[in-house]
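Trainee: Take a look at this one; I'll ask things after.
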Amino acid sequence: MGKKDKNKKGGQDSAAAPQPQQQQKQQQQRQQQPQQLQQPQQLQQPQQLQQPQQQQQQQPHQQQQQSSRQQPSTSSGGSRASGFQQGGQQQKSQDAEGWTAQKKQGKQQVQGWTKQGQQGGHQQGRQGQDGGYQQRPPGQQQGGHQQGRQGQEGGYQQRPPGQQQGGHQQGRQGQEGGYQQRPSGQQQGGHQQGRQGQEGGYQQRPPGQQQGGHQQGRQGQEGGYQQRPSGQQQGGHQQGRQGQEGGYQQRPPGQQQGGHQQGRQGQEGGYQQRPPGQQQGGHEQGRQGQEGGYQQRPSGQQQGGHQQGRQGQEGGYQQRPSGQQQGGHQQGRQGQEGGYQQRPSGQQQGGHQQGRQGQEGGYQQRPPGQQPNQTQSQGQYQSRGPPQQQQAAPLPLPPQPAGSIKRGTIGKPGQVGINYLDLDLSKMPSVAYHYDVKIMPERPKKFYRQAFEQFRVDQLGGAVLAYDGKASCYSVDKLPLNSQNPEVTVTDRNGRTLRYTIEIKETGDSTIDLKSLTTYMNDRIFDKPMRAMQCVEVVLASPCHNKAIRVGRSFFKMSDPNNRHELDDGYEALVGLYQAFMLGDRPFLNVDISHKSFPISMPMIEYLERFSLKAKINNTTNLDYSRRFLEPFLRGINVVYTPPQSFQSAPRVYRVNGLSRAPASSETFEHDGKKVTIASYFHSRNYPLKFPQLHCLNVGSSIKSILLPIELCSIEEGQALNRKDGATQVANMIKYAATSTNVRKRKIMNLLQYFQHNLDPTISRFGIRIANDFIVVSTRVLSPPQVEYHSKRFTMVKNGSWRMDGMKFLEPKPKAHKCAVLYCDPRSGRKMNYTQLNDFGNLIISQGKAVNISLDSDVTYRPFTDDERSLDTIFADLKRSQHDLAIVIIPQFRISYDTIKQKAELQHGILTQCIKQFTVERKCNNQTIGNILLKINSKLNGINHKIKDDPRLPMMKNTMYIGADVTHPSPDQREIPSVVGVAASHDPYGASYNMQYRLQRGALEEIEDMFSITLEHLRVYKEYRNAYPDHIIYYRDGVSDGQFPKIKNEELRCIKQACDKVGCKPKICCVIVVKRHHTRFFPSGDVTTSNKFNNVDPGTVVDRTIVHPNEMQFFMVSHQAIQGTAKPTRYNVIENTGNLDIDLLQQLTYNLCHMFPRCNRSVSYPAPAYLAHLVAARGRVYLTGTNRFLDLKKEYAKRTIVPEFMKKNPMYFV
């Protein structure tokens, strides 16, 4: 029997010494290793991984082991760049052009993630503070010692598949864990050890065979990803410990015989799992700490033991599914606030498997393996069994298990509340039934729900159903559909009777597998169970329909007439509850508040007096002068027409199409063969109009007019209009909706209390329970970059902003630019003060010199009149005199911004910078001038600033960043096309961009002409850089979740085809930027003077628990919200051919949020996507003045930007 080892000071773990026969064999293998490493042909034959060969090797007798002590690493400090250290030496080598890890020892070289072998000997690596990528390629390691240590800011440490015989493997993960994995392979009779430090990066030991050697890896403070592949372990010790902020610890499938497997996860983990396998002869124990939430042990066979579970204070959910448990001991303890601890089905016979998860446990997993006849404690182990055959070549890496997407690890750890409620689906039936509902007539649809409810009670025996209000309903019981009386009668609020015919029938595939929601979570299949999700979504909306007005997924509660919040022009703001069924690591209900403007219900006469005329109506009031502003409000609105009592008819609802051409006293129509005026007609019916001089409302069609007197109409209550709000409405709505996170949460909780989901019979019948408070998840706060200006001067970013403080722009253009200031000199009305105008010009010149912009001090001042032709004359003169810039001061009325941009950029090719006259007259201060100069320098093809070089991001200098966005017309502009905007960088810093825009069919999401757009961007990149990019990072904005496949199959295909056409093969990473969602972060604490809205810090990342378990996805708040609750941006990575590490991608994305040229603040999403939005907005400016677009190609040709202007000033659109 092996002796117990004593631990050394300094945190070293014990290891059993090999037998003399083993030591002799190991010494021979160490002598052979240099020769084996000098076989470059192995690098060229990755196929060997797919063609394993068998070789006979005898396992040493392991019952005669002697204790030995593990030697500490002799390297001190750490290397700054990622590299490889072997044989006690440090070797630093990394390709500076990104995503390529290179290793040289002797004549062996590894490039571009190629893994190769190592046989025997001693392998040691230590990575320093900012380490990036440390890799030890696969090979055969027989009877040696492998050790790796990663330093403070870890990154990526990897030991690929090989054969390791008779060693020691141990894994310890520190405070901010991340990801610890042991994939498949054969490990016999040894000890494997790895230690990951505080914020661990990525440490990996892929599959191989280990017999009687020693392998040790230690990762330092900010590591992140530690992996040890699975294998066959006979008589060894495998141990993993994860520290405070756990993350993800995994041991995949393999055969483990006669050893000890132990895992401990620390404070902030979240998900601990041991998948199905065969474990013989032992003890399995799991403990989850304070903030667990969900502890599960699925079905399996456990022989010889005890199963025990304890749930703590705020436990949440603890489950042990059916299985056979005979003997053995399985124990799980869940702490104060739940989490998720799972041990899937398997066979456990004897053996000892232990896992402990700390306060907020992350993710600890031990996949299926075999552990027979094993009993030992930490530091002591035995092996029994006959020697086994070994394979000469390592087995191929197994496919990554579903749901094991690598998550980020770097950053300062923390916690935050998320507006997600846990859903308990444990009592949900296994199936539901889907039925098609057909209701005739099709209009009015707003009474469908009332008619269906009557049908449910009368014809379906009051069956509990979930109806979506349109064409589907769901039930957990089969419905009796044979005998139906399809006709029902309903009465509206005005007493009008409506008859509907309802038909219900089963769909083609009526049965819905509701258990697929559980299967999705447990088995981690990659396809969402969409039908089951749709069913649950309809069920969860059931309690809201009768209490609120539904708009999309939001339910708006009617306002109190005595306490309404009025916006402008007759609108009020209503607050509604948004809810959506979500699948992350478990089912959630996403809840948030929504704000929407609704027309205020009031008589039309009151509306005219308060908002349109803003005066009392009398006998002389005329609507001709107000018609231009009144009709846009009236068109499409519903009014209730209340006939006079003498008509003896019920009120009716009509939709307004506009105003009549003439007042009621003059407008005529045919009645009894005569033409009569509307006023005389009502007078003949004993109702003389009070205001016959007012126009009537036209509620008929274009063919047949129906005219109603305004004084008999009122605006219908609760209308959700699908129209664009005016500028004043938007400004007032933002002020009203901008609240702190504390106030926002209080509003959400009040609405949840109002709707009472858990008391709804439909939700109860489907076996769903909803939690009462937000979930709490782990976060990481990324470090902000340093911003670099001219002469290598740097400034720190604090709370999402920074100051220049005397610094100069990084790269201004040295030429003295000729500048002109244009101002409006109307023929009549107020004129600009020339002194203010001159002061403004002098400030532009003086402050421009201070930041290194060279503007000619001889400024030209030119007035223009109300006539647009005067602008044409001035622009033509400036073009002839070779002026570089025209600063145009825009009056509040008369000449518009759109007109100026169209003339300057489409006709004359003049660079313009517009500023409002009000700003020049009232706000002309240093800050305003500084912000204008930021735009001017970028437009003149200068670079304001860049991010300080980061050794972890070497690929930045040969990367083209592409941002794309598609803006669509508002719903009331159906004939206006969509505008595509694509911006692409062409400099080493990601600071200078060129643009392309296109017109395409309205509401078309994918970009049709991406091939030619990419070709043009590649041409410009080659022109500036004399080479094509090695990497393309594509940030795509404005895409809904359902459009992801189209983007990947169409837009990315076009990008690749364009690259093929010019003969380059860049690695492509495509990131979808999603802003339209309702996920919000709610930190604890109260409002402070420095954080008056109580938002999270810029750089806060969430990439666990609430994200899709099978996709590379993360949320990030990259900005400091000026007002209201900060909205995180969601990023979905749908293509990553270069295998860009998630930590690097998150830091790179955060850095790019500091590269927006318009301001010295970080913005809410990366600069490429933001600039693409500006491109699309500029394309929409070019459409102003045209209402019909019959031929988009011809219309686009009319709006071609002057080519030489675009070449000289590629960032003119900023």
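The chain as shown is numbered from 1 upward.
Just so it is clear, glycine is given a Cβ too, placed from its N, Cα and C backbone atoms.
Found this in Swiss-Prot, in case it helps:
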- ASP965, ASP1037, HIS1173: divalent metal cation binding site (BINDING)
- 608-717: domain 'PAZ' (DOMAIN)
- 885-1186: domain 'Piwi' (DOMAIN)
- SER714 to Arg: In strain: 186 (VARIANT)
- SER783 to Asn: In strain: 138, 140 and 196 (VARIANT)
- THR835 to Ala: In strain: 128, 130, 138, 140, 141, 186, 187 and 196 (VARIANT)
- SER854 to Thr: In strain: 128, 130, 138, 140, 141, 186, 187 and 196 (VARIANT)
- ASP866 to Glu: In strain: 128, 130, 141, 186 and 187 (VARIANT)
Trainee: Count, for each of the variant positions SER783, THR835, SER854, the other C-beta atoms lying within 10 angstroms of its own C-beta, and report the residue with the smallest count.
Mentor: THR835
Trainee: Which chain neighbours of the divalent metal cation site, leaving out ASP965, ASP1037, HIS1173, have a Cβ atom within 8 Å of the mean position of the site's Cβ atoms?
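Mentor: My list of surrounding residues reads GLY963, ALA964, VAL966, THR967, GLY981, GLY1038, VAL1073, ALA1169, TYR1170, ALA1172, ALA1176.
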Trainee: How many Å separate the Cα atoms of ASP965 (divalent metal cation binding site) and SER783 (variant position)?
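Mentor: Cα-Cα distance, ASP965 (divalent metal cation binding site) to SER783 (variant position): 28 Å.
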Trainee: For HIS1173 (divalent metal cation binding site), identify the closest of the variant positions SER714, SER783, SER854, judging by Cα separation.
Mentor: SER783
Trainee: Judged by the number of other CB atoms within 10 angstroms, which among ASP866, ASP965, ASP1037 is the least packed of the recorded positions?
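Mentor: Each of the recorded positions ASP866, ASP965, ASP1037 was scored by Cβ atoms within 10 Å; lowest is ASP866.
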Trainee: Report, as a single number, how many Cβ atoms besides its own are within 10 Å of the Cβ of HIS1173 (divalent metal cation binding site).
Mentor: 21
Trainee: Can you name the residues of this chain that are 6 or more positions from SER714 (variant position) yet have a C-beta less than 8 Å from its C-beta?
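Mentor: Those within reach of SER714 (variant position), by Cβ under 8 Å and sequence separation of 6 or more, are SER601, MET602, PRO603, MET604, VAL639, VAL640, THR642.
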Trainee: Select the closest residue to ASP866 (variant position) from the following recorded positions, measuring between CA atoms: SER783, THR835, SER854, ASP1037.
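Mentor: Closest recorded candidate to ASP866 (variant position) by Cα: THR835.
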Trainee: Taking Cα atoms as reference points, rank the recorded positions THR835, SER854, ASP1037 by distance from SER783 (variant position) and give the first.
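Mentor: That would be ASP1037, the closest of THR835, SER854, ASP1037 to SER783 (variant position).
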Trainee: Measuring Cα to Cα, tell me the gap between SER854 (variant position) and THR835 (variant position) in whole angstrom.
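Mentor: A Cα-Cα distance of 23 Å.
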Trainee: Tell me the Cα distance separating THR835 (variant position) from ASP1037 (divalent metal cation binding site), rounded to the nearest angstrom.
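Mentor: Checking the Cα atoms of ASP1037 (divalent metal cation binding site) and THR835 (variant position) gives a distance of 45 Å.
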Trainee: Can you see whether DSSP assigns SER854 (variant position) to helix, strand or coil?
Mentor: coil
Trainee: Under a three-state reduction of DSSP output, how is THR835 (variant position) classified: helix, strand, or coil?
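Mentor: It is helical.
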Trainee: Any idea what the model's mean pLDDT is for the domain 'PAZ' (608-717)?
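Mentor: Mean pLDDT for the domain 'PAZ' (608-717): 93.
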Trainee: Work out, from DSSP, the number of helix, strand and coil residues along the domain 'PAZ' (608-717).
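Mentor: With helix first, then strand, then coil, the domain 'PAZ' (608-717) has 26 helix, 32 strand, 52 coil.
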